[in-house]
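As given in Swiss-Prot:
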VARIANT   F47 to L  In strain: CLIB 219, CLIB 388, CLIB 410, CLIB 413, CLIB 556, CLIB 630, YIIc12 haplotype Ha2 and YIIc17 haplotype Ha2
VARIANT   I75 to V  In strain: CLIB 95, CLIB 382, CLIB 556 haplotype Ha1, K1, R12, R13, YIIc12 haplotype Ha1 and YIIc17 haplotype Ha1
VARIANT   L77 to F  In strain: CLIB 388
VARIANT   L86 to P  In strain: CLIB 388
VARIANT   S96 to N  In strain: CLIB 95, CLIB 219, CLIB 382, CLIB 388, CLIB 410, CLIB 413, CLIB 556, CLIB 630, K1, R12, R13, YIIc12 and YIIc17
VARIANT   R103 to T  In strain: CLIB 388, CLIB 410, CLIB 556 haplotype Ha2, CLIB 630, YIIc12 haplotype Ha2 and YIIc17 haplotype Ha2
VARIANT   I145 to M  In strain: R12 haplotype Ha2
VARIANT   Q160 to R  In strain: CLIB 556 haplotype Ha1
VARIANT   Y180 to D  In strain: CLIB 95, CLIB 382, K1, R12, R13, YIIc12 haplotype Ha1 and YIIc17 haplotype Ha1
VARIANT   T234 to I  In strain: CLIB 413 haplotype Ha1
Amino acid sequence: MSSELLISNSKPRPEGLRKLCEGETVILPRDITPSKCAYFLKQNIVFISYIFIHIIITIILNRLALSAHGNTLIIILAALLITISLFLLLLLPYLSCSRYKLRCLDDDCKFKLLAEVITHKPNMDLSTWDRIAYDMNQFVYDRRICADRSFFYDGSYCYQVFKKLVATPYLVNSNMNSIYADLEMRSNGATNINDSGNSSLHIELGTYIFKALAVFRNSVDKYWEDKYPEMGVTV
């Protein structure tokens, strides 16, 4: 895929830029490929090409099965390919979801994501996640998990993966004691494989999860305080 993330001296699309600090502009795949559909096609071009070829073969076999030259073997193969084709088509939406993105990340990438949240202190304003998405794209590329610097389309994608990694399991229950208890359980050697793609979370990762959530919660509280001071939100 040709899209690249650059800290710019280049000539990017002006409407998509997000200035994160004075004199610096981050370019994300969103700025190079405004269409999410086009981005998805580029990201999964190999898999989609395979599905396309598979469907063509399936159609040919089905025509043979329906013709006078059809035999039992061809009919069985045609039925099998139809089933596989349906499965592959149903798999396509999964490739665009945050759960799949998270499963692509190794433990180092998860540590990096948590460290970025602690460093940059993002909030509910999705533009505050753009810098994190940029840094993560570079890191994932360096780890050879992605062929180019376009793993996260924009900050909102990065935020969704962060929620899958930490926010969804922990923020369901706001009782901080339960978080400590869970971290203690993990430190005793427990491992957990859940539907968010978190496998064998070590105590070190659990500690970063706790820190990142605390930073994120404080940033969110400050965001709402600044936006609606009359609400009197307190941390």
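Heads up, the Cβ atoms here are built off N, Cα and C, so glycines get one too.
Original residues only.
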Variant positions listed as I75, L77, L86, I145, least Cβ neighbours within 10 Å | L86
Indicate the candidate from S96, Q160 with the smallest number of other Cβ atoms within 10 Å of its Cβ, considering only these variant positions.
-> S96
According to DSSP, does S96 (variant position) fall in a helix, a strand, or coil?
-> coil
Does anything in the same chain, at least 6 positions from F47 (variant position), have a Cβ under 8 Å from its Cβ, and if so what?
-> L95
L86 (variant position) sits from I75 (variant position) (Cα to Cα, rounded, in Å) at a distance of 17
For I145 (variant position), name the DSSP secondary structure in the helix/strand/coil scheme.
-> coil
R103 (variant position) has how many other Cβ neighbours within 10 Å of its own Cβ?
-> 14
Taking only the CA atoms, the spacing between R103 (variant position) and I145 (variant position), expressed in whole angstrom, is 11
Using Cα coordinates, what distance in whole Å links I145 (variant position) and S96 (variant position)?
-> 16
Relative to the Cα of S96 (variant position), which of the variant positions L77, L86, Q160 has the closest Cα?
-> Q160
